[in-house]
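These come from Swiss-Prot:
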| type | residues | note |
| --- | --- | --- |
| MUTAGEN | M20 to A | Amost complete loss of Nef-induced MHC-I down-regulation |
| MUTAGEN | M20 to R | Amost complete loss of Nef-induced MHC-I down-regulation |
| MUTAGEN | T71 to R | Increases infectivity by a factor of three |
| MUTAGEN | P72 to A | Complete loss of binding to HCK SH3 domain and altered viral growth; when associated with P-76. No effect on Nef-induced CD4 down-regulation |
| MUTAGEN | P75 to A | Complete loss of binding to HCK SH3 domain and altered viral growth; when associated with P-73. No effect on Nef-induced CD4 down-regulation |
| MUTAGEN | P147 to A | Complete loss of binding to HCK SH3 domain and altered viral growth. No effect on Nef-induced CD4 down-modulation |
| MUTAGEN | P150 to A | No effect |
| VARIANT | V11 to I | In strain: Clone pNL4-3 |
| VARIANT | T15 to A | In strain: Clone pNL4-3 |
| VARIANT | A33 to V | In strain: Clone pNL4-3 |
Amino acid sequence: MGGKWSKSSVVGWPTVRERMRRAEPAADGVGAASRDLEKHGAITSSNTAATNAACAWLEAQEEEEVGFPVTPQVPLRPMTYKAAVDLSHFLKEKGGLEGLIHSQRRQDILDLWIYHTQGYFPDWQNYTPGPGVRYPLTFGWCYKLVPVEPDKVEEANKGENTSLLHPVSLHGMDDPEREVLEWRFDSRLAFHHVARELHPEYFKNC
């Protein structure tokens, strides 16, 4: 008895059911919108551009010319522990992030690229406050931000070919502590959630 919905062989349902069964939890340290995605499979009305900084930032990117479509080409999902570890190792293997001077603009470009190609909502790449080493809040992300030695900053700014807009020339203007930071890979961060130990207050709602 029953119509088309009584059959488990409805086109694609077994695949969807299996995907739901295997859905990984969001990694510790992701933002509120990613928690929504984990819990409800979508971003709810409690996280809008008016109430959530990551949602507002993403909406603003849609109005800017960023070089690639902002709408993801894959389903929207929260960053998971496994995905953060895999992404860290992928970027280490491909090169380009290790030792790169951090700026908010560069982080935005990385977040948008990952959002566009992988569908991970861009509220996962957050770090502990400074001064000193900034550890990732998202467990599994193996890149920390490390202050660059002042003499290396000075050395990088010598000569006439220095770009005044290069992040190293901005002398930490992006950073509340005025430190020049660089991304540094640390495989131990896949096993040791340093941010949670240093700042348990950030994880009360996790």
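A Cβ is built for glycine as well, from the same backbone N, Cα and C atoms used for every other residue.
Structure with Swiss-Prot features highlighted.
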| residue | record | contacts (Cβ under 8 Å, 6+ apart) |
| --- | --- | --- |
| P75 | mutagenesis position | G119 |
| P147 | mutagenesis position | G130, P131, G132, V133, E179, V180, L181 |
| P150 | mutagenesis position | none |
